Amino acid sequence: MARGKIQIKRIENQTNRQVTYSKRRNGLFKKAHELTVLCDARVSIIMFSSSNKLHEYISPNTTTKEIVDLYQTISDVDVWATQYERMQETKRKLLETNRNLRTQIKQRLGECLDELDIQELRRLEDEMENTFKLVRERKFKSLGNQIETTKKKNKSQQDIQKNLIHELELRAEDPHYGLVDNGGDYDSVLGYQIEGSRAYALRFHQNHHHYYPNHGLHAPSASDIITFHLLE
């Protein structure tokens, strides 16, 4: 029984389509290689799958560029002409844009104004005024920030100065430094400035021989003070 003719149409199943593509691609490359070996032909095949994956075959001892150049020479068709024209058009547009920008910069510097009519001059004037307004607003904002920063610094310095003055006033009223309580054991230290730059620490030491009869406390006396040399 003769085999029925296979209908050529798109394979809907993606997996089957990919398998068929791989098999037929390998078969095509095999035939191209046979043509190269058997017939001394130069063959170049460029293929893209449905997922845009590139596959290509090129005969040994040649390149794709050589094949394309040979095709252009024999067929008298410039493959790169269209691409070159596009590149030239892009270059022309970029040069035109560059010239316009240079002209606008010069006009904002007061140059190239003779070629402008009254409407263009008014439009340029409005643009410059808006620019000046934005610059002034930014300048005032920057100055305001600097003023606020300076005020905060001055306030901090004033607070430090007030604290120092307050401390000096306290020391002027009482040359002794503050008595430090030492957890209820009555051993305390006084800072005392005497004899120029010499500093001494005076420590009260509990003396059990001095006793307050009414309160059950020992009273400090001269013998309870111990002097330690601190600085010289």
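Every residue, even glycine, has its Cβ placed from backbone N, Cα and C.
Quick look at what Swiss-Prot lists:
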| type | residues | note |
| --- | --- | --- |
| DOMAIN | 3-57 | domain 'MADS-box' |
| DOMAIN | 84-174 | domain 'K-box' |
| VARIANT | Lys31 to Arg | In strain: cv. Lisse |
| VARIANT | Met47 to Thr | In strain: cv. Bretagny |
| VARIANT | Thr73 to Ser | In strain: cv. Li-8 |
| VARIANT | Leu109 to Val | In strain: cv. Kas-1 |
| VARIANT | Met128 to Lys | In strain: cv. Bla-1 |
| VARIANT | Glu137 to Ala | In strain: cv. Lisse |
| VARIANT | Lys151 to Met | In strain: cv. Kent |
| VARIANT | Asp159 to Asn | In strain: cv. Li-8 |
| VARIANT | Asn163 to Asp | In strain: cv. Li-8 |
| VARIANT | Ala219 to Thr | In strain: cv. Bla-1 |
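For Asp159 (variant position), the count of additional Cβ atoms within 10 Å of its Cβ stands at 10 [all protein chains shown]. Taking each of the variant positions Leu109, Met128 in turn and counting other Cβ atoms within 10 Å of its Cβ gives the largest count for Met128. In the structure as shown, the Cβ atom of Lys31 (variant position) sits within 10 Å of 13 other Cβ atoms. Taken together, the residues of the domain 'K-box' (84-174) have an average pLDDT of 89. In this structure, Met47 (variant position) is part of a beta strand by DSSP. Here Leu109 (variant position) is positioned 38 angstrom away from Lys151 (variant position), judged by their C-alpha atoms. Cα spacing between Met128 (variant position) and Asn163 (variant position): 53 Å, rounded to the nearest whole number. Leu109 (variant position) has Glu137 as its nearest neighbour among the variant positions Lys31, Met47, Thr73, Glu137, going by CA to CA distance. Across the domain 'K-box' (84-174), DSSP assigns 81 helix, 0 strand, 10 coil.
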